[in-house]
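Visitor: Per Swiss-Prot, Na(+) binding site is recorded for H43, M70, Q73, D211, and the stated evidence type is experimental evidence. Under its mutagenesis annotations, Swiss-Prot gives R500 to A the following note: Still active on both chondroitin 6-sulfate and dermatan sulfate, but with highly reduced catalytic efficiency. Record note (Swiss-Prot) on the mutagenesis of H501 to A, K or R: Loss of activity on both chondroitin 6-sulfate and dermatan sulfate. What Swiss-Prot records for H501 is active site, proton acceptor. Quoted from Swiss-Prot, the note attached to the mutagenesis of Y508 to A states: Loss of activity on both chondroitin 6-sulfate and dermatan sulfate. Mutagenesis annotation in Swiss-Prot: Y508 to F, described as Still active on both chondroitin 6-sulfate and dermatan sulfate, but with greatly reduced catalytic efficiency; the structure shown retains the original residue. The feature active site, proton donor is assigned by Swiss-Prot to Y508. For the published mutagenesis R560 to A, Swiss-Prot gives the following note: Loss of activity on both chondroitin 6-sulfate and dermatan sulfate. One entry in Swiss-Prot concerns the mutagenesis experiment H561 to A. Its note says: Still active on both chondroitin 6-sulfate and dermatan sulfate, but with reduced catalytic efficiency. Record note (Swiss-Prot), mutagenesis E653 to Q: Still active on both chondroitin 6-sulfate and dermatan sulfate, but with reduced catalytic efficiency. The unchanged residue is displayed. Under mutagenesis, Swiss-Prot gives H712 to A with this note: Still active on both chondroitin 6-sulfate and dermatan sulfate, but with reduced catalytic efficiency.
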Amino acid sequence: MPIFRFTALAMTLGLLSAPYNAMAATSNPAFDPKNLMQSEIYHFAQNNPLADFSSDKNSILTLSDKRSIMGNQSLLWKWKGGSSFTLHKKLIVPTDKEASKAWGRSSTPVFSFWLYNEKPIDGYLTIDFGEKLISTSEAQAGFKVKLDFTGWRAVGVSLNNDLENREMTLNATNTSSDGTQDSIGRSLGAKVDSIRFKAPSNVSQGEIYIDRIMFSVDDARYQWSDYQVKTRLSEPEIQFHNVKPQLPVTPENLAAIDLIRQRLINEFVGGEKETNLALEENISKLKSDFDALNIHTLANGGTQGRHLITDKQIIIYQPENLNSQDKQLFDNYVILGNYTTLMFNISRAYVLEKDPTQKAQLKQMYLLMTKHLLDQGFVKGSALVTTHHWGYSSRWWYISTLLMSDALKEANLQTQVYDSLLWYSREFKSSFDMKVSADSSDLDYFNTLSRQHLALLLLEPDDQKRINLVNTFSHYITGALTQVPPGGKDGLRPDGTAWRHEGNYPGYSFPAFKNASQLIYLLRDTPFSVGESGWNNLKKAMVSAWIYSNPEVGLPLAGRHPFNSPSLKSVAQGYYWLAMSAKSSPDKTLASIYLAISDKTQNESTAIFGETITPASLPQGFYAFNGGAFGIHRWQDKMVTLKAYNTNVWSSEIYNKDNRYGRYQSHGVAQIVSNGSQLSQGYQQEGWDWNRMQGATTIHLPLKDLDSPKPHTLMQRGERGFSGTSSLEGQYGMMAFDLIYPANLERFDPNFTAKKSVLAADNHLIFIGSNINSSDKNKNVETTLFQHAITPTLNTLWINGQKIENMPYQTTLQQGDWLIDSNGNGYLITQAEKVNVSRQHQVSAENKNRQPTEGNFSSAWIDHSTRPKDASYEYMVFLDATPEKMGEMAQKFRENNGLYQVLRKDKDVHIILDKLSNVTGYAFYQPASIEDKWIKKVNKPAIVMTHRQKDTLIVSAVTPDLNMTRQKAATPVTINVTINGKWQSADKNSEVKYQVSGDNTELTFTSYFGIPQEIKLSPLP
């Protein structure tokens, strides 16, 4: 390794007293395989910051405290055309496969840095990588950066996928995610020890500030092209669609636009408090928060202040692995979401402020924050490496811009801000284009930027263009809410579910409902009103949410945030907005739900809605939602969430720092909650045994084995499309769950299987399971009856008439025994060899950070032992249990089981006759011919239900298989059900076809998106 010359640099800086030792600079390589996840950073605030740099005679490197990104100094490079400086750093460029293995997600090694121009330069900065580079030697690979900009810009490229070939003969193809292809970067291998920065040759001289040069592992999806640098990844810019015919410029249309604008301003200044806004109204606090940013204007242009970064731009640093000095400087960054929230709070205060002096100060604060934001590189054409999940960071910038539009115009900043916001909105191009497509129903768009989109359009100064844009926006919102997106795309579904991340996801849909409702409300009663089809579809989704919430959604529907279930109370205002936007307002259904979840009375309704409306009663009966492979059974104030999963619906969402132990979230779960807080009912994370989800059949694993085998995302799907629920008469329901584990997933027993069925009717549910198998000889298989925290108000169990409050407590139950949990739910054991009941102290772990937790819990579970072979179980749950009632039910069971009868229970078919309701539920896990009073044959896997009432037979059927792929839309499935006897339809409105064939009747059900169909039959005379 040669000794690099630093003579010219040392003379310039007076910093170096000895020749540079090249070995010192390269002894700790970047991307060291022993510590691949620790980013290597040059930030010029460190000791001897230029030790690894050299320059030719036409370049001068100095340190400047004028502006910086990381720390208080940057590198100022004064150059003459074609001159260069070199960073001497050994790289061991990993393949994407090696990087991905180290991080546990699709990754790539990235080279990134920041640069600042005080004036645009008509030329390119050339970055070269090679071995023993000097100013005149040929490099092996590199890339170019266009310099025609002012302010800060960030450059970030994949060393495997974004470099251009120089003089080497290489197989210069992109590296696949598994690293099987060579790339320029990989062909360099461990040969790189020099990175050369070469000034444009076509410009006589200039100067550039450079800071925060970094080598790090980053997500392979997020090195985006922009106006400065070309990478393999591009985010196309927005092209506004214009609907035809366009509305003319008339006083009426302009007045409507102004009305919408004022409504929007009024909502954000004085309307409903935003759930995701840290509202601050204290002027002194706003000023102190502003002062903490340390923003000041520089004499010759630009600003200096704390560096701004989005919460997702943090990732490229791998902050958990930074050394202590780098971490300290990194921690001084300001998160853009907090910054733009302050901008909004200042803009809101500005609108409300009456004192001229105070108002002027707020205005100057806002304008300086805007200038700093732009100077930091948040401008049109600047990708800043990536700005994914932009809406969460920037949503309040858009709204503040509308509130401060006059001040921005006066300062000649509005056009630049408008262009910047439009540029960064391109992540939601499928929405901002306003042309309905498969990707146009993005719930995250509604959640974060839909109202901001409208605010941006209202800034358009040209009257005709502004009318066109708002009119197109209205048509787009109508279409986005109306369409059924194909495959797993975001949007509303025919059964009332609302999809995000390829599944029903209240954590995303609830705020999206609220914001979509507000948009419809803002546009109401104008030529720009949202169409009725969009309104109707949103109403269906929001009424469905009312059904599957109590008011929180159950743990099985909480996504990656268990014990933080979204509540309808957080989106109550959305029901008001949508009710008041009805064609004939208010819509009575939505208005009554609003009153109920807002705890408003009938007496208050007149002042709210202008007429007397009774608050909605809690839903009752059974509702199938196969868009989420779940069913909801409501009885009085209790809600039972029955949850399965299949090839179309994932079991749980597990992230790197979320829901690490959530594997069993959908394993035939049957969570019971009363109306109110789930925490108050014992659903507490501290001490929670993650193996024991209520109703689930699981292998009881130590936490280290239960922890997801994937370091990052796991959204496990089933091996079959069949698993889900059905309903009958809106009152009765059934779940069928076919549990089959994958064959090749670490820490998942490939031989773990179970068939689980539940029949729900009124105040009781019947649970049966069969074909329970496991090959794990060390871990017990269990079916959990319940698990609740013990608290002062949840401190009692009843077992066979005995009140239990002891702690600790252990006992074993068997067939015929009963117990009542601390929430008043009764459990009658009707077929099980061993049921364990426990009141004990439990030690567990937090789902996000794996830190220990502990708590006291009551639990009961059926113990299937280790390696069960075709094990089975049966039990009943009563939702209105008392010791007296459970004693009566146990007596009925002992008397020849007067409660229910299992007519069949094997790997192909489960049949349950509920004697209390006279409803029969059939889970056809396979097509089958059966011996039964009513059903003779079913030609496809299906859930069939029957109810005999006097002279009529009501039959429903469905397949929970949505018959779709992740890309292709769901299509209907025809189910043929042959029933015994000759019948005719007693329901003219039924869509079920029927035909008598010999002594039987053939029923043809069309199952679309798992929505059950039913028919009422009467005997042929």
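From the backbone N, Cα and C atoms, a Cβ is placed for every residue, glycine too.
From a predicted model like this one, the values you see are computed outputs, not experimental measurements.
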Visitor: Under a criterion of Cβ-Cβ distance under 8 Å and sequence separation of at least 6, what residues of the same chain contact H501 (mutagenesis position)?
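Guide: Set apart from H501 (mutagenesis position) by at least 6 residues yet with Cβ under 8 Å, we have Y508, G559, E653, M715.
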Visitor: Here's one to test understanding: among the mutagenesis positions R500, R560, H561, H712, whose C-alpha is closest in space to the C-alpha of H43 (Na(+) binding site)?
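Guide: Closest candidate to H43 (Na(+) binding site), judged by Cα separation, is H712.
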Visitor: If we check Cα distances from D211 (Na(+) binding site), which of the mutagenesis positions R500, R560, H561, H712 wins as closest?
Guide: H712
Visitor: Cα-Cα separation of M70 (Na(+) binding site) and H712 (mutagenesis position), in Å?
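Guide: Distance between the two Cα atoms comes out at 29 Å.
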Visitor: Where Q73 (Na(+) binding site) and R500 (mutagenesis position) are concerned, what is their Cα separation in Å, rounded?
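Guide: Q73 (Na(+) binding site) and R500 (mutagenesis position) have their Cα atoms 44 Å apart.
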Visitor: Under DSSP, is E653 (mutagenesis position) part of a helix or a strand, or is it coil?
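Guide: Its secondary structure by DSSP: coil.
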Visitor: How long is the line from the C-alpha of R560 (mutagenesis position) to the C-alpha of H712 (mutagenesis position), rounded to the nearest angstrom?
Guide: 12
Visitor: Could you name the residues, excluding H43, M70, Q73, D211, of the same chain that surround the Na(+) site, i.e. Cβ within 8 Å of the Cβ centre of those residues, in sequence order?
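Guide: Filtered neighbour residues, in order: Y42, F44, A45, S68, I69, G71, N72, S74, L75, R212, L329.
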Visitor: Which has the fewest other CB atoms in a 10 Å radius around its CB: H43, H712, the listed recorded positions?
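Guide: Each of the recorded positions H43, H712 was scored; lowest Cβ tally within 10 Å is H712.
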Visitor: Among the recorded positions listed here, D211, E653, which has the most company in the form of other Cβ atoms within 10 Å of its Cβ?
Guide: D211
Visitor: For the mutagenesis positions R500, R560, H561, which one has the sparsest Cβ surroundings, going by other Cβ atoms within 10 Å?
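Guide: If we count Cβ atoms within 10 Å for the mutagenesis positions R500, R560, H561, the smallest count is at H561.
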Visitor: For Y508 (mutagenesis position), list the number of other Cβ atoms lying within 10 Å of its Cβ atom.
Guide: 22
Visitor: In whole Å, note down how far the CA of R500 (mutagenesis position) lies from the CA of H561 (mutagenesis position).
Guide: 14
Visitor: Rounded to the nearest Å, what's the C-alpha distance separating H712 (mutagenesis position) and R500 (mutagenesis position)? Just drop the number here, would you?
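Guide: About 18 Å separates the two Cα atoms.
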Visitor: Among all protein chains shown, how many Cβ atoms are found within 10 Å of the Cβ of Q73 (Na(+) binding site), not counting that one?
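Guide: Looking across every protein chain shown, the total is 19.
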